[in-house]
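Chemist: Please read through the structure below; I'll follow up with questions.
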Amino acid sequence: MNSVGRRNNRRRNGPRRARRVSAVRRMVVVQPNRAGPKRRARRRTRGGGANLISGPAGRTEVFVFSVNDLKANSSGTIKFGPDLSQCPALSGGILKSYHRYKITNVKVEFKSHASASTVGAMFIELDTSCSQSALGSYINSFTISKSATKTFTAQQIDGKEFRESTVNQFYMLYKANGSTSDTAGQFIITIRVANMTPK
């Protein structure tokens, strides 16, 4: 009789052990749900980074244009801004799409097409007041018979602050001192323009 009682005790204990095991299994099922909020948090982080990229400063673009058929006695004025007729992509394009802009860098390449016997120099001057009508300084120059490049920074062209897209930033005046109308060459000009506040 006592041995039968022991077997019955084992049977009663059996289901209790099974319930303990099943309880552990239910805890395991809950664990994958804990990773859910972490994945959502990572997605929010990526979204925040993308919002920081698109700000009110707009975009920066590089434009390249040329001034052709320069002669050994040529002179003229290039107006950098909405009156830059030599670069319609800027004056008639991007500046009509933004309220404010600034030119931060200018590279002026004089590409000579003159013969080795052509005498003279091509002088250029930057006018940030946009008021000069004639060359007043002969510091920056190119030899007509040789190709060369000059680069001007934002400080030299008044390009540190944004301005209205209806206002020119600076002029570049040029004048060759040759005595003939022989072919001199061309300017190839590269400018970097930052735009702000789309229209």
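Backbone N, Cα and C atoms are what each Cβ position is placed from, and that goes for glycine too.
Just the original residues are modelled here, none of the noted substitutions.
According to Swiss-Prot:
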type	residues	note
VARIANT	ARG100 to Leu	In strain: Isolate MAV-PS1
VARIANT	SER129 to Trp	In strain: Isolate MAV-PS1
VARIANT	ALA134 to Thr	In strain: Isolate MAV-PS1
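Map the listed features onto the structure and describe their local environment.
Modeler: The C-beta environment of ARG100 (variant position), restricted to residues of the same chain at least 6 apart in sequence and closer than 8 Å, consists of PHE162, ARG163, GLU164, SER165, ASN195, MET196, THR197.
DSSP classifies SER129 (variant position) as coil under the three-state reduction. The Cβ of SER129 (variant position) lies under 8 Å from the Cβ of no residue that is in the same chain and 6 or more residues away along the sequence.
ALA134 (variant position) falls within neither a helix nor a strand when secondary structure is assigned with DSSP, and so counts as coil.
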Chemist: Give the sequence-ordered list of residues that share a chain with ALA134 (variant position), lie 6 or more positions from it, and have CB atoms under 8 Å from its CB.
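Modeler: Expected: LEU173, LYS175.
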